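S.K.: Have a look at the structure that comes next, please.
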Amino acid sequence: MEEPKTSKNENHEPKKNIICEESKAVKIISNQTLKPRNDKSEIGTSSLNRNSSKKTKQNDICIEKTEAKSCKVNAASVPGPKDLGLVHRDQSHCKMKKLPNSPMKAQKGSSQTKLEKTPSLQTKAEKVPKSPNLPVKAEKAPCTTAEATTEKALNSQRKEENTPTSQMKLQKTPRSPLEPENVPSLLLKENVKQTESQQTGKKLTSSFVSMDKRKSEALQGEKSALENSSLSQKQQTQTDNIADSDDSASGIEDTADDLSKMKSEESNKENSSEMDYLENATVIDESALTPEQRLGLKQAEERLERDHIFRLEKRSPEYTNCRYLCKLCLIHIENIQGAHKHIKEKRHKKNILEKQEESELRSLPSPSSAHLAALSVAVVELAKEQGITDDDLRIRQDIVEEMSKVIMTFLPECSLRLYGSSLTKFALKSSDVNIDIKFPPKMNHPDLLIQVLGILKKSALYIDVESDFHAKVPVVVCKDRKSALLCRVSAGNDMACLTTDLLAALGKVEPVFTPLVLAFRYWAKLCYIDSQTDGGIPSYCFALMVMFFLQQRKPPLLPCLLGSWIEGFDPKRMDDFQLKGIVEEKFVKWEYNSSSATEKNLIADENKAKADEPKDDTKKTETDNQSNAAKAKHGKSPLTLEAPNQVPLGQLWLELLKFYTLDFALEEYVICVRIQDILTRENKNWPKRRIAIEDPFSVKRNVARSLNSQLVYEYVVERFRAAYRYFACPQKKGGNKSTMDPKKKEKGKLSSKKPVKSDCSATNCCILGESAEKIHMERGQPAKHDETEFTSQRCIVDNDSLLVNELGLANHGQDSSSLSTASGGSDLKQKSAEKQGDLTPSETSLKKELSQCICIGTPDGAESAGTDCRSNLEMDSSHQIVCNNVSATSCNCKATEVTSDLVDEDNLPSQELYYVFDKFILTSGKPPTIVCSICKKDGHSKNDCPEDFRKIDLKPLPPMTNRFREILDLVCKRCFDELSPPCSEQHNREQILIGLEKFIQKEYDEKARLCLFGSSKNGFGFRDSDLDICMTLEGHENAEKLNCKEIIENLAKILKRHPGLRNILPITTAKVPIVKFEHRRSGLEGDISLYNTLAQHNTRMLATYAAIDPRVQYLGYTMKVFAKRCDIGDASRGSLSSYAYILMVLYFLQQRKPPVIPVLQEIFDGKQIPQRMVDGWNAFFFDKTEELKKRLPSLGKNTESLGELWLGLLRFYTEEFDFKEYVISIRQKKLLTTFEKQWTSKCIAIEDPFDLNHNLGAGVSRKMTNFIMKAFINGRKLFGTPFYPLIGREAEYFFDSRVLTDGELAPNDRCCRVCGKIGHYMKDCPKRKRLKKKDSEEEKEGNEEEKDSRDLLDSRDLRCFICGDAGHVRRECPEVKMARQRNSSVAAAQLVRNLVNAQQVAGSAQQQSDQSIRTRQSSECSDSPSYSPQPQPFPQNSPQPSALPPPPSQPGSQPKLGPPQQGGQPPHQVQMPLYNFPQSPPAHYSPMHSMGLLPMHPLQIPAPSWPIHGPMLHSAPGSTPSNIGLNDPSIIFAQPAARPMAIPSPSHDGHWPRTVAPNSLVNNGAVGNSEPRFRGLNPPIPWEHAPRHFPLVPASWPYGLHQNFMHQGNPRFQPKPFYAQADRCATRRCRERCPHPPRGNVSE
């Protein structure tokens, strides 16, 4: 089965040239196993399966790819795929691969001679598009004996179609009379187009046989059917090709004479010959079938035709293997078994029911005068009952006047006005009162509404005063105490007031407008589709829909607001004409404002038109006049027609429902009341989804965008159909109950059992044979209502129209294009169908058939159904549709007799007809579909959303105990003690900065100045925190006159020359362009930004806060640890940054009662805040900490402990602080609302203290917000419930990520799949670009010496296994060069031997225990530099290598290590500190290992195939490591090496239970979430010989953590374990301070 292309594709658009592109994918349904065969008769000498992909799918859909040249097809006579006639393709110019089998007896003898391929065509066989049959395994659908016989016949026919190749060598395909020999293909196409346009009528007459005619021909007998088929084929051939055998003989002679000409024009003749085959070759040659086979084929196809599946008379040029077409689903089907399978698909069933329902509605009889009168009465009565009166309007106006007096007392410059439905009189009695406040420009909109909120709360005239500032239109909601009416007060809503004035003026000049809108609004209210907050449509949109209908109906009742009467008006530039308001209550004022964007688009269109069209002076003059038009800059348009039409109100109501139910394509067009032309979605650049309504005064956005759910849209469409069905059928008075007497009822039953007329086509008649009563009873609904609803409908024979809804198939989510049948008055549907190529000239006969539908309602449909044939269409509701030899989808039924009681019903007087707006009738008893605006799920509103963390019920916490308080204090203190960098590290960071500054000044610009900011200086940095560097240039105060992007790019090129840096990456697309780098020796990452001076002041202020009270730093570190443990501390991956969490801590301490810290930005002398302008912002804060106690005597009153403050922080953000209403702002003590900042759309609002427009939570999604708040809620419970873990297990208990995050991973749906960061897609990932980029210039600069040996290699193919960097090999690695320089005393041969041979490291006699142990070397003291990380281990079954002897004369050489220790850990040994942040591990490791949160276990070390400096840890006994050579795949394809870090580290465990990268465990199991440190297998040179670096901070609080403490990550990732070096203490003083004992013999 093959699906044709969509309407946008040219293949199905009439009168367009089709270009068959290469490699088209075609879907085919086949239910039999197709064997590969060489169908020579179809493609000459080419095999069908030569290019077969040989892929098989379980759903029996195989995809073919045709790879060949493009062929141009003229489709002037090609009907659309949605046409109900048979598919008919162009007959002259499409390339095909089939050779004919003659269906005509008269030409049987000459068929082969006439149509076989020539040798030249055989030589080009592979250039022709091929559509081979692919072998497909499929389940055979159940079929009858006749169908099985038919398939045997078809198989035999396939064999007969095979033509020997030898018979095709000396024959030529005859030329079509439409195709001259010497005419080029383009000219030929034009000639053929003209000729075919003249022959269209003949072709349609001969090929498109009506359904009734084909049915009658089928009943005449086999012989006559075959003769008719032969005649039809013969007529077609005579019209398009050559008519007799003489022409064929002359064609053969021409082949011998014109062989050279044919070779020169081979492509044209190839097209003609293949197209001739398509014109002459039928899909199924019935002449080759036996009478039994023909009968079986006929019966099977009659069965398929009932389900809109028809045999193709001609093979489709695109789907050559398909014989049938489902005209309901527009699917090409290969055989009968495939057709039966397609019938059972949900898509086909859904389309059947939709087709049935649409046909029902279109076939409803025209309303009588009594019917229209009853409708008019119902609408008028509804308007009187539900609409507001003049007295109601006066009450609402009085409310506005009273409120105006109250508000103007405090705000005299403001004024109030009434707008909305109250002013237009479209309001229902329960509608709100909409009030708008006009205010001067100097006032702020948020401040005004906040003041109004306070004023109304103090007033005694109003109750229930609340704010709804998070709505699309922020309002203050209150209730008038006297009238109990709900009031909504907005401010500055000018556009809504203008629209209100327009609708109010229309209600005054057009009397039918107001009752229609009231009825429409009340219907929407009953169906609950007017609730904007629950995914419905705004109520005033229904007034615009009524206005649009009155403009589009024929004849119209209302004029459009803009049109051709305006001088120079152009619909393409309609946005240049802006509506300004109502004038004189009869006109709308407009102004012309030229739009540059519109002009550019228009100029582009004009240029394109000039290029495509020939030059014409007349057209040029018209274009000039049009472009120079619109001389009038303003004007006015009338609101009424000069000669208004008088139409009954009931007729308008019925037409309104029909217009939006059947005529207007809601998903295709825009409801626009400004112009008469239909506005498409493309004109507005709006997506084709659901409903689009344009406000005439606010034209940029779709006002119906609140309907953002497909479920709600389908519910709305269903309600439209139900309403039209109800009001279009006559309803009796008295509760809609049938008044038929039993005799007449029985007579109706008997009469309905009579057979239908013989001229009723079997493909167009349907009887649904299951009563609605039975369905209702099965669903448990009362039978009384079933009888009421059923008898009130006048529908197709025996069918209640509610059956479609009850079957439950109308809401299937599968998208499929339904076949729209055009009705007489459906102009918009016709336009859409013509645009999509859906309808062909055969639609005329279809309309005629549909117009003959007579719908007769009978009380009991079950008894009236015939039982001659039953169709077991499977439906979801397990009901069966009983067919009486007729279609299950059509409504073209003609009954032989109509019961007298139903005929009399048409003549009932208007008093007997009665209509009521009843909720149960209009909704069919179905509840409304509600979609949450927060999570976009149905079934609940946003107020009941389960994903809203504010709805979580927090259980009260037990009281705090002293012992538990002490434990919390200790946990918070240790976070600071173990993670804060020592002074030596600060010194090393400054040295790195100085070195970089000197290098940049020397290589780039001597005026460059660098300074540190961020975590390195603000007092909250970790030991491995990044280096945040700001670069400035002397002579430039700011970067206004600098090209920052160019400077950053040039700086990156310069830094790539720095031998001590790696991984240089410029990021110029960020808000602040930066250059990222990594320092090789320390492993620290950093970034350099330009003129980020405001961040420097932020750094100073945070450092000042940290210096005020030590508890500030303690809590800041605890918060950062908490965020990292829960994987919620990385802004680049969609969460909050560590800076944001520090601001949260400071805000909590400021709001604490009594406060712990003051608000530094509010401490100043005088009344005016001092100005310290930086980058346009005031960066002032009070920085004299020594004077704070004098100014604020109450500063030290808060004496809470760390544990109490930490728990109070968790409780503050989970219990007290409202993230929806307030902003976290440390610049003021007063609460700052999100409405004031206009950040109501953000889930978390954290204001930068200086850059007031910067919201640090702007990038946090709702999913991430819920995840963050869930961690805080779980942390509140964990830290607030007293529990006493084992000594040494406190951190494992309190920072268990599985408990804090409920075992879930942080949302990463917004992250790039390559780098894990947000802000770009995978295709734009800088890491991906960097891997693919070819830096040829840098390659030449860095590798000039070895250029000749690598001329043919790409830089991406080169990777050093020492450092892991791409672009060079091992011998060029700068680390190897540095190693040679450092180890000058080591002989060259020794170095080569160390790099190549596997060696074993000698160890001391002590054995290493299960717990990882860190010792210092004899040459180190407490301030000695740290080790460098060791390479990743190899499989443990490798033999233990030999030791690497140290250089004998080098003073800094490292001693040998003894063998690993055995047994348990000695009592005097101390485990690793909890938060000691040491060396960052290798790839996919995180610095959080050093927190002690990862398991520490002894690991074995493989033989070093690279230079190793310093001692190494040994594995436990029992393992036999093997030698590893340089050719080992684990080396060649290894991850980049470890990131060196100048901080001591314990050895890390490589035996993870689920083999996950340890950094993924640190970051809550999300693999690759933290910044991966790709460094290759081998570490860089350590800092043994460098100046003093980061010392080990002795820890007195040991923690031994279980390896399952961390959250496990993706098991698919296979990490390489990491090994750290062991250190040894050199002196007694060092050993006393070091918690680890020395190993080996150490001299005192």
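Placed from the backbone N, Cα and C atoms, the Cβ positions cover glycine too.
Pulled from Swiss-Prot, these are the listed features:
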type	residues	note
BINDING	Cys326, Cys329, His342, His348	Zn(2+) binding site
BINDING	1015-1018, 1025-1028, Asn1098, Lys1120, 1138-1142, His1254	UTP binding site
BINDING	Asp1026, Asp1028	Mg(2+) binding site
DOMAIN	649-698	domain 'PAP-associated 1'
MUTAGEN	Cys326 to Ala	No effect on basal uridylation activity, but loss of LIN28A-enhanced uridylation; when associated with A-329
MUTAGEN	Cys329 to Ala	No effect on basal uridylation activity, but loss of LIN28A-enhanced uridylation; when associated with A-326
MUTAGEN	Asp1026 to Ala	Loss of nucleotidyltransferase activity and oocytes are unable to support early embryonic development; when associated with A-1028
MUTAGEN	Asp1028 to Ala	Loss of nucleotidyltransferase activity and oocytes are unable to support early embryonic development; when associated with A-1026
S.K.: Is it possible to list how many residues within the domain 'PAP-associated 1' (649-698) are helical, extended or coil according to DSSP?
M.R.: 19 helix, 7 strand, 24 coil
S.K.: Taking Cα atoms as reference points, rank the recorded positions His342, His348, Asp1028 by distance from Ala1140 (UTP binding site) and give the first.
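M.R.: Nearest listed residue in space: Asp1028.
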S.K.: When a 10 Å sphere is centred on the Cβ of Asp1028 (mutagenesis position), how many other Cβ atoms does it contain?
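M.R.: Step by step: centre on the Cβ of Asp1028 (mutagenesis position), count other Cβ atoms within 10 Å, giving 23.
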S.K.: Near Leu1027 (UTP binding site), which residues of its chain come within a Cβ-Cβ distance under 8 Å, counting only those 6 or more away in sequence?
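M.R.: Set apart from Leu1027 (UTP binding site) by at least 6 residues yet with Cβ under 8 Å, we have Arg989, Ile992, Leu993, Leu1012, Ser1016, His1079, Leu1084, Glu1085, Gly1086, Asp1087.
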S.K.: Long-range neighbours only, meaning 6 or more apart in sequence with Cβ under 8 Å: which ones does Asp1026 (mutagenesis position) have?
M.R.: Gly1014, Ser1015, Leu1084, Glu1085, Gly1086, Asp1087
S.K.: What whole-number Å value do you get for the CA-CA distance of His348 (Zn(2+) binding site) and Ser1138 (UTP binding site)?
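M.R.: Per the Cα atoms, His348 (Zn(2+) binding site) and Ser1138 (UTP binding site) stand 55 Å apart.
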S.K.: Looking at the recorded positions Cys326, Cys329, His342, Asp1028, which ones sit with their CA no more than 10 Å from the CA of Lys1017 (UTP binding site)?
M.R.: Asp1028
S.K.: State which of the following recorded positions has the fewest other Cβ atoms within 10 Å around its Cβ: Cys326, Cys329, Ala1140, Ile1142.
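M.R.: Counting other Cβ atoms within 10 Å of each of the recorded positions Cys326, Cys329, Ala1140, Ile1142 gives the minimum at Ala1140.
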S.K.: What residues, ordered by sequence, lie under 8 A Cβ-to-Cβ from Ser1025 (UTP binding site) and sit at least six positions away in the same chain?
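M.R.: Counting only residues 6 or more apart in sequence, the Cβ neighbours of Ser1025 (UTP binding site) under 8 Å are Pro981, Gly1014, Ser1015, Ser1016.
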S.K.: Should any of the recorded positions Cys326, Cys329, His342, Asp1028 have a Cα within 10 Å of the Cα of Ser1138 (UTP binding site), which are they?
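M.R.: Taking Cys326, Cys329, His342, Asp1028 one by one, none has a Cα falling within 10 Å of Ser1138 (UTP binding site).
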S.K.: List the Cα distance (Å, whole number) between His342 (Zn(2+) binding site) and Asn1098 (UTP binding site).
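M.R.: For His342 (Zn(2+) binding site) versus Asn1098 (UTP binding site), the Cα atoms are 67 Å apart.
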S.K.: Give me the CA-CA distance between Asn1098 (UTP binding site) and Cys329 (mutagenesis position), in Å, as a whole number.
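M.R.: Cys329 (mutagenesis position) has its Cα 64 Å from the Cα of Asn1098 (UTP binding site).
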S.K.: What does DSSP say about His342 (Zn(2+) binding site): helix, strand or coil?
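M.R.: For His342 (Zn(2+) binding site) - judged by DSSP and reduced to three states - the answer is helix.
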S.K.: If H, G and I count as helix, E and B as strand, and all else as coil, what does DSSP give for Ser1015 (UTP binding site)?
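M.R.: Helix, per DSSP.
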S.K.: Among the recorded positions listed here (Cys326, Cys329, Ile1142), which has the Cα closest to the Cα of Asp1028 (mutagenesis position)?
M.R.: Ile1142
S.K.: List the Cα distance (Å, whole number) between Cys329 (mutagenesis position) and Ile1142 (UTP binding site).
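M.R.: Distance (Cα to Cα, whole Å): 60 Å.
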S.K.: Whole-number Å only: compute the distance from the Cα of Cys326 (mutagenesis position) to the Cα of Ile1142 (UTP binding site).
M.R.: 65
